[in-house]
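Peer 1: Before I ask anything, here is the structure I am working with.
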Amino acid sequence: MTDKLTSLRQYTTVVADTGDIAAMKLYQPQDATTNPSLILNAAQIPEYRKLIDDAVAWAKQQSNDRAQQIVDATDKLAVNIGLEILKLVPGRISTEVDARLSYDTEASIAKAKRLIKLYNDAGISNDRILIKLASTWQGIRAAEQLEKEGINCNLTLLFSFAQARACAEAGVFLISPFVGRILDWYKANTDKKEYAPAEDPGVVSVSEIYQYYKEHGYETVVMGASFRNIGEILELAGCDRLTIAPALLKELAESEGAIERKLSYTGEVKARPARITESEFLWQHNQDPMAVDKLAEGIRKFAIDQEKLEKMIGDLL
């Protein structure tokens with residue numbers, strides 16, 4: 001009998017949400033995603049020590065300024081981990097721009113180009129890389145410009161429909177709407193504590209975004225992210241891609257039985273609305289208290305882990 005992970009792969013491209021190379025070898029995903037928190041976790045793994053040492057040594061060659069060395073080494077470590085992962089996945093690695101730049105379009109573009117250059121210098125072409133940016137107005141504008149220059153982007157920390165619409169209209173390659181963090185908010189802020197998978201507010205959000213994109217012929221890839229249980233994952237079978245943590249990949253692989261496709265669109269393509277303006281985007285996003293809370297929290301958490309990573313690097317310089 002087939003297992004649920006194999007069955008899911010019939011309908012959806014499976015991506016590993018981890019920086020753990022051992023997990024890549026085990027589950028053989030198409031792509032992989034990382035973020036500052038995952039890079040920080042990966043940096044604690046003994047087998048990665050050589051990647052850290054290489055990043056530190058490289059940074060010392062680039063500058064005599066300690067602050068710049070920390071920035072350079074942190075960027076190089078993220079790319080070094082990405083390079084190791086790319087040896088194991090046939091597709092793309094997503095590497096994230098410093099979350100502290102989430103409200104600065106030009107700085108985000110500059111950092112993205114810096115990361116791309118590090119990959120290119122290591123022999124990796126742009127078609128194997130996605131640059132992750134937070135789905136702020138400024139992040140979306142940065143992605144729009146980068147896409148025009150041949151740098152594909154993954155817009156993350158996406159919680160509101162306004163964010164999803166703006167990303168599609170900007171022509172970004174891929175979005176990562178978060179499922180589990182939406183569920184977390186509703187459990188913490190409403191009286192309802194249990195949800196059937198089909199009623200899970202994170203599942204509903206991704207399903208609505210998927211349908212809207214397909215209805216209007218947007219080519220932006222929808223990649224559901226941040227799962228709390230396999231019920232959420234199975235309810236999104238058919239989504240373009242799903243990025244899944246190793247623990248849930250393991251649970252799927254150990255669960256027997258075929259699954260059914262839940263997301264699909266076979267209808268006609270409808271006319272697209274006029275592009276959302278900045279003021280409309282900000283107002284519509286602000287009307288969703290969950291999205292406001294979780295976007296801000298996500299940026300803060302990634303920034304904290306970026307700073308922890310920089311401190312760890314600084315101690316080695």
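Quick reminder: no glycine exception, Cβ is built from N, Cα and C everywhere.
Original residues throughout; no substitutions modelled.
According to Swiss-Prot, the feature active site, schiff-base intermediate with substrate maps to Lys132, an assignment based on experimental evidence. In Swiss-Prot, a mutagenesis experiment is listed as Phe178 to Tyr, annotated with the note Critical for gain of fructose-6-phosphate aldolase activity.
Where in this structure would I find these features, and how exposed are they?
Peer 2: Under a cutoff of 8 A between CB atoms, and with a sequence separation of 6+ in the same chain, the neighbours of Lys132 (active site, schiff-base intermediate with substrate) are Thr33, Thr34, Asn35, Ser94, Thr95, Glu96, Val97, Cys153, Asn154, Leu155, Thr156, Ser176.
For Phe178 (mutagenesis position), applying a Cβ distance below 8 Å and a minimum sequence separation of six or more within one chain yields Thr156, Leu157, Leu158, Phe159, Gly202, Ala225, Ser226, Lys294, Gly298.
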